[in-house]
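Notes follow the structure.
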Amino acid sequence: MNPEKFTHKTNETIATAHELAVNAGHAQFTPLHLAGALISDPTGIFPQAISSAGGENAAQSAERVINQALKKLPSQSPPPDDIPASSSLIKVIRRAQAAQKSRGDTHLAVDQLIMGLLEDSQIRDLLNEVGVATARVKSEVEKLRGKEGKKVESASGDTNFQALKTYGRDLVEQAGKLDPVIGRDEEIRRVVRILSRRTKNNPVLIGEPGVGKTAVVEGLAQRIVKGDVPNSLTDVRLISLDMGALVAGAKYRGEFEERLKSVLKEVEDAEGKVILFIDEIHLVLGAGKTEGSMDAANLFKPMLARGQLRCIGATTLEEYRKYVEKDAAFERRFQQVYVAEPSVPDTISILRGLKEKYEGHHGVRIQDRALINAAQLSARYITGRHLPDKAIDLVDEACANVRVQLDSQPEEIDNLERKRMQLEIELHALEREKDKASKARLIEVRKELDDLRDKLQPLTMKYRKEKERIDEIRRLKQKREELMFSLQEAERRYDLARAADLRYGAIQEVESAIAQLEGTSSEENVMLTENVGPEHIAEVVSRWTGIPVTRLGQNEKERLIGLADRLHKRVVGQNQAVNAVSEAILRSRAGLGRPQQPTGSFLFLGPTGVGKTELAKALAEQLFDDENLLVRIDMSEYMEQHSVSRLIGAPPGYVGHEEGGQLTEAVRRRPYCVILFDEVEKAHVAVFNTLLQVLDDGRLTDGQGRTVDFRNSVIIMTSNLGAEHLLAGLTGKVTMEVARDCVMREVRKHFRPELLNRLDEIVVFDPLSHDQLRKVARLQMKDVAVRLAERGVALAVTDAALDYILAESYDPVYGARPIRRWMEKKVVTELSKMVVREEIDENSTVYIDAGAGDLVYRVESGGLVDASTGKKSDVLIHIANGPKRSDAAQAVKKMRIEEIEDDDNEEMIED
């Protein structure tokens with residue numbers, strides 16, 4: 001025996017068989033070991049040939065019988081160092097070598113080894129024992145070589161028998177298991193026309209990811225099964241080639257090319273009865289390319305041009321441009337078929353066609369309104385992906401959510417079960433106690449437990465009954481799907497008796513059983529819901545995008561209606577601005593906003609420190625419960641023309657192209673946001689040109705060519721233009737109307753008309769009056785009080801102290817900001833000194849009053865928490881009447897617990 005004259009597969013088989021003999025401690029290496037090694041490989045030729053000859057379970061039976069025979073062989077312990085081959089094994093190999101020479105093979109292939117093995121009397125008897133005739137196994141093995149009898153001319157030659165079966169799957173065979181294809185008739189007809197050509201009969205499907213390119217080929221497979229194709233395509237096999245399987249495990253140089261050649265040879269031998277489908281056809285270009293070898297595309301080209309190979313390719317537009325168009329010789333052999341994204345109505349039709357498949361898989365019922373919602377919401381809110389893929393994913397995930405809820409216990413039962421467990425633990429603990437109180441409690445617990453069990457039992461029974469009904473419906477739907485597949489198979493084989501039995505017998509029985517079970521659920525079903533409705537789809541959209549599209553709950557309705565009032569708690573005055581913003585949010589959440597524009601776009605004008613930026617922060621806090629979720633762009637950083645690229649990302653060829661823009665990336669990740677362009681007048685005019693498209697159509701294309709959706713964002717721009725006119729109006733030099741007109745004149749002079757014309761509203765913020773500034777001072781003092789509250793310290797402040805702070809810090813030109821600066825410098829600094837000097841203890845109160853030319857600070861024990869009642873006071877205690885220093889301590893004591901309201905009924909912040 002010369003191993004060099006054996007194929008790699010033969011050598012591997014003999015080595016495995018030898019290892020089997022060594023591990024078992026057998027004295028000889030026999031044909032039985034060889035049979036054991038061959039049958040243990042599930043993808044090998046031997047088990048496949050036995051299954052074809054004797055039925056589906058024949059290979060498993062043969063493996064069992066061979067293993068039993070191996071166990072009966074005598075074994076030695078320890079095993080011998082060298083195990084000789086038995087005379088019967090040598091005869092097997094000699095017979096195989098004789099057959100090899102007669103066939104003209106250069107290497108001994110596995111199929112010849114099997115043919116030699118089948119001549120062995122012991123193996124023949126074992127196969128007869130399981131009812132498999134060796135003659136039939138031989139004929140199945142011979143079929144592997146094909147009609148012309150392929151020759152094995154290399155060490156890897158026998159790996160390519162049945163190459164199409166090994167490296168592909170027949171879509172026509174699996175047509176019944178594929179999802180139904182709705183629409184796409186024009187594309188399928190175009191593919192059929194190209195396939196019917198004499199030469200260059202190779203269509204390539206190109207389109208965006210997720211538009212249904214592979215579905216077109218699956219639709220063709222289903223038409224071939226039904227016979228709805230021209231004569232040239234009847235009875236053809238549509239094989240989907242797995243390029244990964246072709247490349248995987250090709251260890252030796254030339255092995256990949258040999259595999260591919262064998263696939264192409266099988267296609268050629270089929271004489272037009274095989275059409276190859278290569279998904280992601282760009283992978284063919286460069287596949288298997290190493291130094292000194294050619295890639296797969298060059299092996300395809302000659303056959304593609306001559307029309308010997310009919311091939312359907314599929315790839316995305318980007319990859320087609322990137323890979324296929326570069327190889328003009330490869331590209332010209334394919335005819336392009338563009339697969340466009342379906343419209344929303346077409347997507348709804350596709351979803352209706354798939355509805356039954358998803359209902360059967362998940363065991364739920366999908367409402368038609370949910371399908372319409374999925375198509376509409378995905379088209380509107382999920383950008384960067386394409387229909388119908390994103391709509392199908394929405395339906396699938398919504399069904400999965402409902403299914404998960406069905407498989408878990410209802411909340412009502414779960415709560416009662418937990419309570420029952422707690423009472424049982426308490427019962428066991430009390431049973432050991434001897435005192436009267438425990439015995440009395442024991443009687444109570446037993447009674448509670450009995451009541452709970454009485455309540456729980458009917459609920460559990462109802463839940464189990466409903467669960468069983470839903471599970472049975474799911475099982476029947478899956479059975480119906482399997483029967484429909486069997487029906488298609490029977491019709492394809494023209495087994496009319498079987499088809500009639502299925503259509504008018506089994507399938508009708510299953511459908512009537514499903515209808516009966518679904519009919520019983522018409523009563524009010526409080527325990528479990530198996531329906532997937534529009535609200536489930538909306539919930540998934542909200543989870544994916546962060547955009548609240550779910551139906552408005554009662555709490556949220558109240559929040560939206562009271563949005564303006566809550567914004568006023570943080571922003572003093574500025575009614576026009578607050579109302580404009582809150583109304584825009586209300587329109588958006590009610591679903592009546594303009595669909596193709598941002599939720600709202602505003603230009604806030606006014607002097608510094610009047611609350612323009614504060615309103616944007618307050619809005620972000622109300623919408624997202626966190627003011628930091630504001631997308632803030634400081635326009636003072638965009639004073640040069642080239643800085644526009646920082647907003648939308650650098651163009652190709654520039655450093656930072658891969659990073660994306662500061663604005664576009666932030667909005668792409670969180671489409672539902674508040675965008676603040678602060679100090680907008682300081683930016684270069686080129687920046688405004690970029691924003692025109694955002695304000696008009698709610699979209700912007702970034703540096704990488706991706707379209708970013710701004711339709712769910714609120715855009716706020718702030719500017720100080722014309723602030724001096726408003727200050728003149730405040731001091732009485734001119735009327736406020738004249739001042740506003742002057743401001744608008746300045747704005748029109750600075751900004752282009754096309755920008756101003758696209759804004760929803762231009763809001764002029766009025767300078768803050770003295771009373772409004774006092775409210776601001778109180779809000780700032782609350783901020784200090786919140787910081788102190790972390791130490792358990794309450795803060796009390798008199799009106800006199802607030803008036804003193806205002807008198808010291810008020811500057812009409814700078815608005816409210818000087819108040820914060822003065823407070824930080826004076827009040828916070830003094831409090832910090834008192835903390836460091838340990839004058840302020842935990843759970844004490846600091847009260848601030850106006851003294852002679854300065855603020856006076858007093859500390860008293862008893863702070864946020866009252867020791868006697870355990871109640872918390874407000875973090876900021878406001879002393880409205882402004883008691884003098886001598887009376888202040890008593891006033892603080894009285895007001896520590898109760899809530900104090902100012903003259904404007906403004907609520908204090910609670911800890």
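Positions of Cβ are set from backbone N, Cα and C atoms, glycine also.
Original residues throughout; no substitutions modelled.
Counting residues per DSSP class in helix, strand and coil order gives 98 helix, 6 strand, 41 coil for the domain 'Clp R' (3-147). Annotated domain 'Clp R' per Swiss-Prot: 3-147, in sequence order.
Under the heading ATP binding site, Swiss-Prot lists 207-214, 606-613, citing sequence analysis as support. Cβ contacts within 10 Å of VAL610 (ATP binding site), excluding its own Cβ and spanning all protein chains shown: 29.
The annotation that Swiss-Prot gives for the mutagenesis experiment ALA499 to Thr reads: In hot1-4; reduced basal thermotolerance and unable to acquire thermotolerance. For ALA499 (mutagenesis position), the count of additional Cβ atoms within 10 Å of its Cβ stands at 18 [all protein chains shown].
Among the mutagenesis results in Swiss-Prot, GLU509 to Lys has the note: In hot1-6; reduced ability to acquire thermotolerance. The residue drawn here is the original one. DSSP assigns GLU509 (mutagenesis position) to a helical segment in the three-state reduction.
Experimental mutagenesis is annotated in Swiss-Prot for THR599 to Ile, with the remark: In dlt1-1; normal growth and development under nonstress conditions, and normal chaperone activity and thermotolerance function. Compromised positive regulation of HSA32 during recovery after heat treatment. A simple way to gauge crowding: the CB of THR599 (mutagenesis position) has 23 other CB atoms within 10 angstroms, across all the protein chains here. In the three-state DSSP reading, THR599 (mutagenesis position) counts as coil.
DSSP assigns GLU637 (mutagenesis position) to a helix in the three-state reduction. Quoted from Swiss-Prot for the published mutagenesis GLU637 to Lys: In hot1-1; greatly reduced basal thermotolerance and unable to acquire thermotolerance.
Under the three-state DSSP scheme, ARG706 (mutagenesis position) falls in the coil class. Its own atom aside, the Cβ of ARG706 (mutagenesis position) has 15 Cβ atoms within 10 angstroms in the protein chains shown. Among the mutagenesis entries in Swiss-Prot is ARG706 to Lys, noted as: In hot1-5; unable to acquire thermotolerance.
Long-range C-beta contacts of GLY815 (mutagenesis position), restricted to its own chain and to partners at least six residues apart, with a cutoff below 8 Å, comprise PRO607, THR608, GLY609, VAL610, PRO767, LEU768. DSSP assigns GLY815 (mutagenesis position) to coil, not to a helix or a strand. According to Swiss-Prot, the mutagenesis experiment GLY815 to Asp carries this note: In hot1-7; reduced ability to acquire thermotolerance.
Neighbour density around each Cβ, counted as other Cβ atoms within 10 Å, peaks among the recorded positions PRO209, LYS213, GLU509, THR608, GLU637 at LYS213. Across the structure, PRO209 (ATP binding site) and GLU637 (mutagenesis position) are spaced 38 Å apart at their Cα atoms. Taking the Cα atom of each, GLY606 (ATP binding site) and GLU637 (mutagenesis position) are about 21 angstrom apart. Of all Cβ atoms in the shown protein chains, 21 besides its own fall within 10 Å of the Cβ of VAL211 (ATP binding site). Regional average pLDDT for the domain 'Clp R' (3-147) in the model is 79.
With the fewest other Cβ atoms inside 10 Å of its Cβ, the least crowded of the binding-site residues GLY207, GLY606, LYS612 in this structure is GLY207. Across the structure, ALA499 (mutagenesis position) and GLY207 (ATP binding site) are spaced 38 Å apart at their Cα atoms.
DSSP assigns VAL211 (ATP binding site) to coil, not to a helix or a strand. Among the mutagenesis positions GLU509, THR599, GLU637, ARG706, the residue whose Cα lies closest in space to that of LYS213 (ATP binding site) is ARG706.
For GLY207 (ATP binding site), the nearest of the mutagenesis positions GLU509, THR599, GLU637, ARG706 in terms of C-alpha separation is ARG706.
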